[in-house]
Amino acid sequence: MANNHQYPGIQPFQHPNASSIDLPRGFAPPMNFQFLPTIQAPQSEQVARLSSQNFQCVGRGGTVLSIGYPPQSYAPQLLQSMHHSHERPSQLNQVQVQHVPLGPPTLISQPNVSIASGTSLHQPYVQTPDIGMPGFGGPRALFSYPSATSYEGSRVPPQVTGPSIHSQAQQRASIIHTSAESSIMNPTFEQPKAAFLKPLPSQKALTDWVEHTSADGRKYFFNKRTKKSTWEKPVELMTLFERADARTDWKEHSSPDGRKYYYNKITKQSTWTMPEEMKIVREQAEIASVQGPHAEGIIDASEVLTRSDTASTAAPTGLPSQTSTSEGVEKLTLTSDLKQPASVPGSSSPVENVDRVQMSADETSQLCDTSETDGLSVPVTETSAATLVEKDEISVGNSGDSDDMSTKNANQGSGSGPKESQKPMVESEKVESQTEEKQIHQESFSFNNKLEAVDVFKSLLKSAKVGSDWTWEQAMREIINDKRYGALRTLGERKQAFNEFLLQTKRAAEEERLARQKKLYEDFKRMLEECVELTPSTRWSKTVTMFEDDERFKALEREKDRRNIFEDHVSELKEKGRVKALEDRKRNIIEYKRFLESCNFIKPNSQWRKVQDRLEVDERCSRLEKIDQLEIFQEYLRDLEREEEEKKKIQKEELKKVERKHRDEFHGLLDEHIATGELTAKTIWRDYLMKVKDLPVYSAIASNSSGATPKDLFEDAVEDLKKRDHELKSQIKDVLKLRKVNLSAGSTFDEFKVSISEDIGFPLIPDVRLKLVFDDLLERAKEKEEKEARKQTRQTEKLVDMLRSFKDITASSSWEELKHLVEGSEKCSTIGDESFRKRCFEDYVSLLKEQSNRIKQNKKVPEDVREEHDKGRDKYGREKDRVRERDSDDHHKKGAAGKYNHDMNEPHGKERRRSGRDSHNRHRERHTSVKENDTDHFKESHKAGGGHKKSRHQRGWVSEAEVEGKEKRRRKEEAREHTKEEELEDGECGRY
């Protein structure tokens with residue numbers, strides 16, 4: 001419990017008549033008050049005595065404490081001062097007390113002031129008028145104290161408003177003796193150095209800053225008092241960790257995804273992990289918040305309180321009525337226009353700046369009202385400023401006395417009560433507070449950071465040989481006189497370093513114990529390993545008899561530890577034996593495999609029963625079991641089979657490479673022949689085979705056992721040529737249409753090349769291929785001309801047949817005379833144009849003239865000639881039948897040969913049908929021409945006998961039948977020709 005901080009809040013009040021009591025270390029330091037009243041005290045009236053009612057004062061958070069205080073009397077001087085104050089009530093009523101928050105709560109108490117139990121002053125009762133007394137007995141002006149828990153913030157003194165009342169020094173009444181009593185009634189408050197103070201914002205400063213958000217979402221802060229704004233968060237609004245981080249170069253930020261990272265504003269570096277420097281300051285801040293508001297960041301309050309208590313106990317015993325303030329009352333600072341005097345030179349206290357509360361002749365002191373109903377009059381000290389400063393400095397100087405002096409003063413001021421009745425904690429706190437007075441260092445320390453100071457303090461603990469089981473009080477007695485004790489300025493830091501040192505010491509001791517125990521284990525294990533007689537089957541009882549005299553066996557005291565190490569050693573021996581057996585077996589297997597590899601008589605198809613006798617002769621075979629030998633032998637045979645398969649696979653791959661090379665060479669030969677024109681799309685395999693069968697390239701590919709044959713490659717090349725020729729033919733057709741070049745039966749190859757030379761590059765196309773395309777196009781042009789000629793012949797015959805139906809047309813008729821007759825006929829007007837119809841008309845008239853002349857000549861021919869003519873006609877009929885049969889045979893022959901000369905654009909069947917139709921059409925044309933000649937001959941023969949009636953009758957009848965038959969044949973031929981025209985139009989592909 002001595003190592004823990006006491007709660008720095010309100011402590012229970014103890015009666016001053018008890019023995020001397022030291023304040024706990026966590027108590028706030030007392031405050032030095034100097035009261036200089038500015039109002040002339042009245043002399044006629046007496047001051048009212050103190051009420052027996054309990055003294056009440058506002059503590060932390062506004063809680064009113066009821067403290068039992070015995071009735072006492074004031075000094076006679078107080079009566080005179082109060083008399084003057086009653087004489088001038090008008091002036092006193094004008095005095096207004098303005099109470100301002102005084103910062104953090106501070107205890108204004110002096111419980112360690114010793115008051116004799118029998119001491120008392122006469123204090124007659126005087127009725128005090130309600131005139132607004134500015135002291136404790138005046139109007140109930142209750143001081144309000146903020147609930148902040150630190151000393152930071154601005155200290156605002158109470159302001160006195162109203163007219164200033166000037167008086168002379170002789171009008172002031174002193175109510176406290178100016179000797180030792182002055183130090184009793186003026187407790188010292190030692191202000192820490194400015195370097196050690198870390199001011200926290202006051203409640204008023206916190207309300208001055210207002211947080212706002214800009215249009216872009218950024219936060220800024222505005223001060224209502226100074227009318228200034230800033231992007232940076234003010235120190236007054238920072239949290240505990242933010243204030244701690246402000247002492248470092250690192251700053252915490254958050255990424256868009258919420259992760260926290262840390263940025264160093266000096267080195268411009270960022271990291272995802274918290275730097276060690278930030279961790280240290282945050283831990284210190286957290287420890288300070290746990291230990292109390294005065295544990296970190298300011299000088300340790302317990303140290304200041306201890307010094308103040310020491311100074312108070314060192315002073316002689318004063319009047320009991322002059323101990324006025326209680327625990328829990330906050331620090332009250334009263335300032336004046338006078339300058340604060342400097343501290344006494346040569347003072348050994350580390351706290352240099354001491355607050356001295358002074359009041360000038362123009363100011364009045366303000367104290368808290370200790371009751372809500374009845375106020376208690378507390379005397380006000382009146383003395384000169386020089387005397388007060390001197391006494392205050394003496395009090396501060398006395399705080400550095402030795403332990404003996406402090407103890408002596410405490411004993412003198414203690415009241416009745418045995419020493420044994422004091423509690424242990426109070427006694428320990430007293431010892432600690434007394435030993436704390438020795439922290440007056442003659443030398444100052446300077447460290448780069450706090451870690452160095454902690455290391456120095458830990459080195460002090462180490463040099464003092466502080467044990468891991470020591471308490472803080474034990475360590476204090478050993479290290480308090482060392483100058484390194486002041487390396488850490490606050491008691492919280494020293495205790496934290498002390499606890500860390502104890503933890504490190506315990507850890508080091510534990511590590512040392514483990515190392516010593518480990519060495520004993522290793523020695524015992526080494527003893528077992530050195531013994532050759534130990535085997536995996538050795539028993540523990542036998543082991544004990546073997547090593548019972550060995551020092552290493554005795555050093556290990558616990559029987560359980562010995563047996564555990566022995567069992568572990570036996571397990572290791574078993575494991576080593578098993579591993580050794582496995583290694584031996586593995587080595588024997590490897591040697592046996594090498595032996596099998598050296599035997600040339602073992603083949604992939606060898607049998608174990610045939611080679612077993614030959615293998616067992618070798619010693620390497622006898623090292624293994626029979627089953628192991630058989631398994632290894634079978635595995636070796638499988639390896640041989642795999643090797644043989646791999647060899648075959650490699651040979652097969654090499655053969656495939658050779659055959660692929662032969663095919664590539666034959667491909668090159670085909671490409672070469674295509675380039676020279678020896679191989680075209682119409683080349684036949686039998687013809688090509690006769691050319692290449694004697695070449696070595698063909699012989700090489702013919703020897704291939706797999707892959708494509710030479711014929712397959714040839715057919716692929718021909719098929720590719722057909723596709724390329726078809727593309728070339730389409731391209732040339734487009735060029736001819738673009739150039740408007742028409743091929744005719746009389747066109748030559750040179751003319752054809754010239755017409756397409758500008759659009760097609762001939763160096764890339766052999767003339768052989770180009771000649772094939774030209775021949776196909778020329779044949780197509782001839783077929784087209786023949787078709788046009790046949791079409792015109794049919795139209796001529798059709799028109800002539802129509803002209804024969806007109807009776808008005810004779811051999812002497814002319815076109816101009818009968819033009820209206822021909823043009824007026826619908827059938828005639830649809831056939832050709834006018835010039836064509838005129839030409840046909842003139843041809844028909846010429847035919848009539850020839851017939852007329854032939855008839856005239858036939859009249860002169862004798863009868864026997866006509867009979868010969870009839871015989872010739874029969875002979876002509878038989879000849880006609882023979883021609884028909886011959887045409888039919890030619891048709892079949894051409895149909896059989898058509899499959900080799902079919903068009904590349906049409907299927908073979910369609911090409912054969914076309915060739916059949918062509919031969920049929922040619923046969924029909926020959927037949928028609930023969931028939932027409934026969935008809936003409938028949939007509940001429942009848943015309944020759946036109947003089948007889950029978951001949952004339954017969955001629956007229958034949959003429960009508962011939963006309964009807966011709967008309968029917970004409971219609972059939974027109975339908976047939978129309979179908980043929982549709983098949984052979986220019987837009988169709990036609991023959992290749």
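From the backbone N, Cα and C atoms, a Cβ is placed for every residue, glycine too.
Per Swiss-Prot, the features are:
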DOMAIN    203-236  domain 'WW 1'
DOMAIN    517-572  domain 'FF 2'
DOMAIN    642-720  domain 'FF 4'
DOMAIN    782-847  domain 'FF 6'
MUTAGEN   TRP209 to Ala  Loss of CTD binding
MUTAGEN   ASP216 to Ala  No effect on CTD binding
MUTAGEN   TRP231 to Ala  Decreased binding to CTD
MUTAGEN   MET238 to Ala  Moderate decrease of CTD binding
MUTAGEN   TRP250 to Ala  Decreased binding to CTD
MUTAGEN   TRP272 to Ala  Strong decrease of CTD binding
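If you compare Cα positions, TRP250 (mutagenesis position) sits closest to TRP272 out of the mutagenesis positions TRP209, ASP216, TRP231, MET238, TRP272. Cβ-based neighbour count (10 Å, all protein chains) for MET238 (mutagenesis position) stands at 15. Distance from the CA of TRP209 (mutagenesis position) to the CA of TRP231 (mutagenesis position) is 12 Å. Comparing CA positions across the mutagenesis positions TRP209, ASP216, TRP272, the one lying closest to MET238 (mutagenesis position) turns out to be TRP209. For TRP209 (mutagenesis position), the same-chain residues that are 6 or more apart in sequence and have a Cβ closer than 8 Å to its Cβ are PHE221, PHE222, ASN223, LYS224, PRO234, GLU236, LEU237. ASP216 (mutagenesis position) falls within neither a helix nor a strand when secondary structure is assigned with DSSP, and so counts as coil.
Under a cutoff of 8 A between CB atoms, and with a sequence separation of 6+ in the same chain, the neighbours of TRP272 (mutagenesis position) are ARG259, LYS260, TYR261, TYR262.
DSSP assignment over the domain 'FF 6' (782-847) gives 51 helix, 0 strand, 15 coil. TRP250 (mutagenesis position) has a Cβ environment of 21 other Cβ atoms inside 10 Å. For the recorded site, TRP272 (mutagenesis position), the DSSP three-state label reads coil. All protein chains shown were included, and the count of other CB atoms within 10 Å of the CB of TRP231 (mutagenesis position) stands at 9. Remark: secondary structure over the domain 'FF 4' (642-720) totals 61 helix, 0 strand, 18 coil, with classes taken from DSSP.
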